[in-house]
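Some features that Swiss-Prot has for this protein:
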MUTAGEN   Glu49 to Ala  99% loss of infectivity ex vivo
VARIANT   Ile99 to Leu  In strain: 776
MUTAGEN   Glu158 to Lys or Arg  Complete loss of infectivity ex vivo, defective in nuclear entry
MUTAGEN   Glu217 to Lys or Arg  99% loss of infectivity ex vivo
MUTAGEN   Val244 to Glu  Complete loss of infectivity ex vivo
MUTAGEN   Leu246 to Glu  Complete loss of infectivity ex vivo
MUTAGEN   Cys255 to Ser  Complete loss of infectivity ex vivo
MUTAGEN   Cys268 to Ser  No effect on infectivity ex vivo
MUTAGEN   Glu331 to Lys or Arg  Complete loss of infectivity ex vivo, defective in adsorbing to cells
Amino acid sequence: MAPTKRKGSCPGAAPKKPKEPVQVPKLVIKGGIEVLGVKTGVDSFTEVECFLNPQMGNPDEHQKGLSKSLAAEKQFTDDSPDKEQLPCYSVARIPLPNINEDLTCGNILMWEAVTVKTEVIGVTAMLNLHSGTQKTHENGAGKPIQGSNFHFFAVGGEPLELQGVLANYRTKYPAQTVTPKNATVDSQQMNTDHKAVLDKDNAYPVECWVPDPSKNENTRYFGTYTGGENVPPVLHITNTATTVLLDEQGVGPLCKADSLYVSAVDICGLFTNTSGTQQWKGLPRYFKITLRKRSVKNPYPISFLLSDLINRRTQRVDGQPMIGMSSQVEEVRVYEDTEELPGDPDMIRYIDEFGQTTTRMQ
């Protein structure tokens, strides 16, 4: 009987040629910008390292990373927290190197955020159970930080877009904060009137705003919330975890105007003082973002650039409304060429929005 043929490749045999990569669309639309191929080259990648400090309230110079002691009101109508009791979003804009010498070309380069490595800094500081914290036993260690915690970060080519949702629409927030305007009972659920852009650090209370899932096409955000009275904080430390920022088309956030935006909130729980009062405890977050150059179709024609340059030189006035739903403009007339003097001055002839000549009497 003939020996059976040995299965598998023979030693020393040439390796099989790998399959060709799957073809994907090269041209996609992203936020109104037509994305072309990725520019190759050694200098096409860059890394940005930064960190964001927490904005818990910082009630005094000795309590950075903590909020002011919290106090729960008995009545919904009496709720009026201080600014120092409200943890707020941390945000920063990172200016990137200018990579376009000529903005009048048909194609330009934009920075594209590809990956991010991030972690919370200072986790081991919460092992301090001997500094001003309430004792768990008469002669024991202090009570560890515990309670509701929220960890969130975002990386984008534009500021994070927010949706407002309130737990109590009757709460009176301090003037130094940005909260949903004209709050009603509908503000305690989805109300599309409450939209905002995270454009200021330490101004948007976390309890009032969440990332808007219907927007943020040019931003990637990640977050987890764990609620409860005695919930311990669970945090991981590693420099090997990488979060990919590309979408299903293989495109990451495109940094408009050479600007990269990072946002974060890291509320680890409640610190219990010796007196029994409690404060929110927050920690800073580290970012390491990798960017590459992406060739895109120039979305800014030369006429737009010139118009923008001229408009920037115009004095801005915060005056009464002359456009929009509340416009105070009554009528606009445009005259062209000349005609014989009409015998009836009340007879008005004009071209309507459909291009038709119309005559009407006053």
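Even glycines carry a Cβ here, placed using N, Cα and C.
Original residues only.
The mutagenesis positions under consideration are Leu246, Cys255. Their Cβ neighbour counts within 10 Å are lowest for Leu246.
Comparing C-alpha positions, Glu158 (mutagenesis position) sits nearest to Leu246 among the mutagenesis positions Val244, Leu246, Cys268. Ranking the mutagenesis positions Glu158, Glu217 by how many Cβ atoms sit within 10 Å of each one's Cβ puts Glu158 at the top.
Classification of Val244 (mutagenesis position) by DSSP places it within a strand. A Cα-Cα distance of 16 Å separates Glu49 (mutagenesis position) from Cys255 (mutagenesis position). Here the candidates are the recorded positions Ile99, Glu217, Cys255, Cys268. The one whose C-alpha lies nearest to that of Leu246 (mutagenesis position) is Glu217.
In this structure the alpha carbons, written CA, of Cys255 (mutagenesis position) and Glu217 (mutagenesis position) are 12 Å apart. Looking only at other Cβ atoms within 10 Å, the busiest spot among the recorded positions Ile99, Val244, Cys268 turns out to be Cys268. According to DSSP, Glu158 (mutagenesis position) sits in a coil region rather than a helix or strand.
Taking CA atoms as the reference points, Ile99 (variant position) and Glu217 (mutagenesis position) are 23 Å apart. In the three-state DSSP reading, Cys268 (mutagenesis position) counts as strand.
Rounded to the nearest whole angstrom, the C-alpha distance between Glu217 (mutagenesis position) and Val244 (mutagenesis position) is 15.
Spacing of Val244 (mutagenesis position) relative to Cys268 (mutagenesis position) is 25 Å (Cα to Cα, whole number).
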